[in-house]
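> Pasting the feature list from Swiss-Prot:
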| type | residues | note |
| --- | --- | --- |
| MUTAGEN | GLU143 to Gln | Retains 14% of wild-type activity with Z-phenylacetaldoxime as substrate |
| MUTAGEN | ARG178 to Gln | Retains 36% of wild-type activity with Z-phenylacetaldoxime as substrate |
| MUTAGEN | SER219 to Ala | Retains 23% of wild-type activity with Z-phenylacetaldoxime as substrate |
| BINDING | SER219, HIS320 | aliphatic aldoxime binding site |
| BINDING | HIS299 | heme b binding site |
| MUTAGEN | PHE306 to Ala | Retains 33% of wild-type activity with Z-phenylacetaldoxime as substrate |
| MUTAGEN | HIS320 to Ala | Retains 11% of wild-type activity with Z-phenylacetaldoxime as substrate |
| ACT_SITE | HIS320 | active site |
Amino acid sequence: MESAIGEHLQCPRTLTRRVPDTYTPPFPMWVGRADDALQQVVMGYLGVQFRDEDQRPAALQAMRDIVAGFDLPDGPAHHDLTHHIDNQGYENLIVVGYWKDVSSQHRWSTSTPIASWWESEDRLSDGLGFFREIVAPRAEQFETLYAFQEDLPGVGAVMDGISGEINEHGYWGSMRERFPISQTDWMQASGELRVIAGDPAVGGRVVVRGHDNIALIRSGQDWADAEADERSLYLDEILPTLQSGMDFLRDNGPAVGCYSNRFVRNIDIDGNFLDLSYNIGHWASLDQLERWSESHPTHLRIFTTFFRVAAGLSKLRLYHEVSVFDAADQLYEYINCHPGTGMLRDAVTIAEH
């Protein structure tokens, strides 16, 4: 049994765990492992937004243009494509890229082809919305959890390997305790989302500044290779409750501290749906994510179902990754997106102060 925290990230703990040292988890789970050369990763959520069906071809082409840019020097080591319909009826194509270090992502994003595409006046006049939500957690600021050991998705795809069975799972509070930084830091949030350029009500280009210790969760489901019984388990038992919980967070986020919640379906380069999905949730703080997870009926039902079936899972793949970030390691930019998009909804403007 291993700790979820890599040996090179372990230090004397000043904050106590929720369980005794003798705790044994009820079933096996694993985490991604990176060597000590990995200091910081970058997660880039690059979106194309449209509303009318006749805009779909242009939106898909814009998504392909973004993906093509990943082939340039210093592009991400891994990426995936997703689709989401928000509660305003807009469709969003989201390209998610992962880099193993900040410098390569900076070189890529500031290269002439990439920077000129995002900064072009065409982005303001082509009838589509675009957004960039880019965050860069340090190695001690993110954690992963997998119910499987091969072909890790998300940030796991840029890690160097997989752990053995880990101790910190199966109890409330284990998510926090998988963060290396949790050994000595409560990860308390401070500040607010603030619009620092543009006006969401007007449109055009808008930039939002984040604050310390915003939390981001990506919680995924992969039933592509599942047999009939596991497909039924996911589609008939897990998904309805999961959808209910995700819709609640999408529509009632401000009441519980959730800035943005998108339950997305993976797609291929032509926009066809794949049998994979995940949730993208931005939270004002990790403790607010914890409070919702531990108290909301929909998540409790999901958690109970997972506990019941986890030990017997074969080809239904469930996982999550959770990160927190310093304010300086976040960029939220929106171009002609509706004002309820992403971090725009809860960001305050100068006029509101």
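Just so you know, glycine gets a Cβ as well, placed from its N, Cα and C.
Describe each of these features in terms of where it is and what it packs against.
In the shown protein chains, 26 other C-beta atoms lie within 10 A of the C-beta of GLU143 (mutagenesis position).
Counting only same-chain residues six or more apart in sequence, the Cβ atoms lying under 8 angstroms from the Cβ of ARG178 (mutagenesis position) belong to ALA4, ILE5, VAL31, GLU143, THR144, LEU145, ILE166, GLU168, HIS169.
Mapped onto three states, the DSSP output places SER219 (mutagenesis position) in strand. Cβ neighbour count for SER219 (mutagenesis position): 20 (other Cβ atoms within 10 Å of its Cβ, all protein chains included).
For HIS320 (mutagenesis position), applying a Cβ distance below 8 Å and a minimum sequence separation of six or more within one chain yields THR144, LEU145, ILE217, ARG218, SER219, GLY220. For the recorded site, HIS320 (mutagenesis position), the DSSP three-state label reads strand.
Look at HIS299 (heme b binding site): DSSP puts it in a helix.
In this structure, PHE306 (mutagenesis position) is part of a helix by DSSP. Less than 8 angstroms from the CB of PHE306 (mutagenesis position) sit ILE238, LEU318, each of them six or more residues away in the same chain.
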> Around the Cβ of HIS299 (heme b binding site), how many other Cβ atoms lie within 10 Å? Please give the count over every shown protein chain.
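Other Cβ atoms within 10 Å of HIS299 (heme b binding site): 19.
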